[in-house]
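Asker: First the structure, then my questions, so here it is.
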Amino acid sequence: MKTMPQIAIESNERLSLRVSTDAKKLIVRAAAIQQTNLTDFVVSNILPVAQKIVDAAERVYLTERDTKMIMEILDNPPAPNEKLLAAAFALPDMKK
């Protein structure tokens, strides 16, 4: 299973980017056209994209066959085996 890369996040709310001169000119121009400052322009346009990427990475897609199999197991769970029973009885009693 792939692990997600860990990104160090500083405690401040600043984000520094290096872009080409042409890219910066285009971004500044687009922000001006929308009559917004550079920060608001970048944040308002990147947040939906970032959310879409995170949602896609964290969502599980199942085939119809997989869905039916899971529903069948939930509706008719198998009997617990010896290892599961032993593990359950080894747990501390949480009743108080």
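Any Cβ shown, glycine's included, is placed from N, Cα and C.
Original residues only: the substitutions mentioned are not part of this model.
Features from Swiss-Prot:
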type    : residues     : note
MUTAGEN : Arg14 to Ala : Decreased autorepression by TacA3-TacT3
MUTAGEN : Arg18 to Ala : Decreased autorepression by TacA3-TacT3, complex no longer binds DNA
MUTAGEN : Asn37 to Ala : Decreased autorepression by TacA3-TacT3; when associated with 'A-33' or 'E-33' in TacT3
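Provide an account of the burial state, proximal residues and distances for the features listed.
Answerer: Secondary structure at Arg14 (mutagenesis position), as computed by DSSP, is coil.
All protein chains included, Arg18 (mutagenesis position) registers 6 other Cβ atoms within 10 Å of its own Cβ.
Classification of Asn37 (mutagenesis position) by DSSP places it in coil, neither helical nor stranded.
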Asker: Would you count the other C-beta atoms found within 10 angstroms of the C-beta of Asn37 (mutagenesis position) for me?
Answerer: 12
